[in-house]
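Chemist: Pasting a structure here, questions to come.
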Amino acid sequence: MKNRILRPALLCVAALFATTAQADAGHDHGSAHAGAHAHDADTPYGRPGDAAKAQRTVRVVMSDTMRFDPATITVRRGETVRFVAANGGRIEHEFVLGTTASLKAHAQEMRAMPDMQHADPGAVRVAAGASGEIVWQFTKAGSFEFACLIPGHFEAGMVGKVVVR
């Protein structure tokens, strides 16, 4: 009798945990960013680039003063750039490409889920003293941004600009 009740109860609990884990597995960026950060799709600011076709490397240093160096980067339309995001600070930082609107929306999402991990070719989270890399092809002219979206960093002004000519 005990087994007839215990076994279905355990199966229900196991199914609940599996469903919760499955639902959480895709939360890397949440629904607000699914279209803006599709892995191989064009975005308003370009698309993931092929590392073998990178025309240059731009090193961007992230600091605990909540700044990027350089703060403005100019690229040519069609250019594929390898960004090396170097964390010169003692705390974790991010380098996330986007539009002003997408970065603001993502920053709000990050405040709700600060431990969110990025599964996005236009974003990299970098531990203190480490470096990360993004390869991006800028397909459209315009002015775009990069930012650190860890809660408090974006709000403190950790935003840079990419000008595509």
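Positions of Cβ are set from backbone N, Cα and C atoms, glycine also.
For all the noted positions, this structure keeps the original residue and models no substitution.
Pulled these features from Swiss-Prot for this protein:
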| type | residues | note |
| --- | --- | --- |
| BINDING | His93, Cys148, His153, Met158 | Cu(2+) binding site |
| MUTAGEN | His27 to Ser | Does not affect activity; when associated with A-29; S-33; S-37 and S-39 |
| MUTAGEN | His29 to Ala | Does not affect activity; when associated with S-27; S-33; S-37 and S-39 |
| MUTAGEN | His33 to Ser | Does not affect activity; when associated with S-27; A-29; S-37 and S-39 |
| MUTAGEN | His37 to Ser | Does not affect activity; when associated with S-27; A-29; S-33 and S-39 |
| MUTAGEN | His39 to Ser | Does not affect activity; when associated with S-27; A-29; S-33 and S-37 |
| MUTAGEN | His106 to Ser | Loss of activity, cannot restore copper tolerance in a deletion mutant; when associated with S-118 |
| MUTAGEN | Met110 to Ser | Loss of activity, cannot restore copper tolerance in a deletion mutant; when associated with S-113 and S-116 |
| MUTAGEN | Met113 to Ser | Loss of activity, cannot restore copper tolerance in a deletion mutant; when associated with S-110 and S-116 |
| MUTAGEN | Met116 to Ser | Loss of activity, cannot restore copper tolerance in a deletion mutant; when associated with S-110 and S-113 |
| MUTAGEN | His118 to Ser | Loss of activity, cannot restore copper tolerance in a deletion mutant; when associated with S-106 |
| MUTAGEN | Cys148 to Ser | Loss of activity, cannot restore copper tolerance in a deletion mutant |
Chemist: Determine the minimum-neighbour residue: among His93, His106, His153, listed as recorded positions, which Cβ has the fewest other Cβ atoms within 10 angstroms?
Modeler: His153
Chemist: Same-chain residues six or more away whose CB lies under 8 A from the CB of Cys148 (mutagenesis position)?
Modeler: Met62, Met66, Phe68, His93, Glu94, Phe95, Val96, Phe154, Met158, Val159
Chemist: Out of these recorded positions, Met110, Met113, Met116, Met158, which one has the fewest other C-beta atoms within 10 Å of its own C-beta?
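Modeler: Counting other Cβ atoms within 10 Å of each of the recorded positions Met110, Met113, Met116, Met158 gives the minimum at Met113.
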Chemist: Whose Cβ lies within 8 Å of the mean position of the Cβ atoms of His93, Cys148, His153, Met158, the Cu(2+) site, other than those residues?
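Modeler: Along the chain, the qualifying residues are Met62, Met66, Glu94, Ala147, Leu149, Ile150, Phe154, Ala156.
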Chemist: If you measure Met110 (mutagenesis position) to His153 (Cu(2+) binding site) at Cα, how many Å is it?
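Modeler: The Cα atom of Met110 (mutagenesis position) is 11 Å away from the Cα atom of His153 (Cu(2+) binding site).
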Chemist: Provide, as an integer number of angstrom, the distance between the C-alpha atoms of Met113 (mutagenesis position) and His106 (mutagenesis position).
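Modeler: Rounded to the nearest whole number, the Cα-Cα distance is 10 Å.
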Chemist: How big is the gap, in Å, between the Cα of His153 (Cu(2+) binding site) and that of His106 (mutagenesis position), rounded to a whole number?
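Modeler: A Cα-Cα distance of 13 Å.
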Chemist: About how far apart, in whole Å, are the alpha carbons (Cα) of His106 (mutagenesis position) and Met116 (mutagenesis position)?
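Modeler: Rounded to the nearest whole number, the Cα-Cα distance is 11 Å.
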Chemist: In terms of DSSP three-state secondary structure, what is the assignment for His106 (mutagenesis position)?
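Modeler: It is helical.
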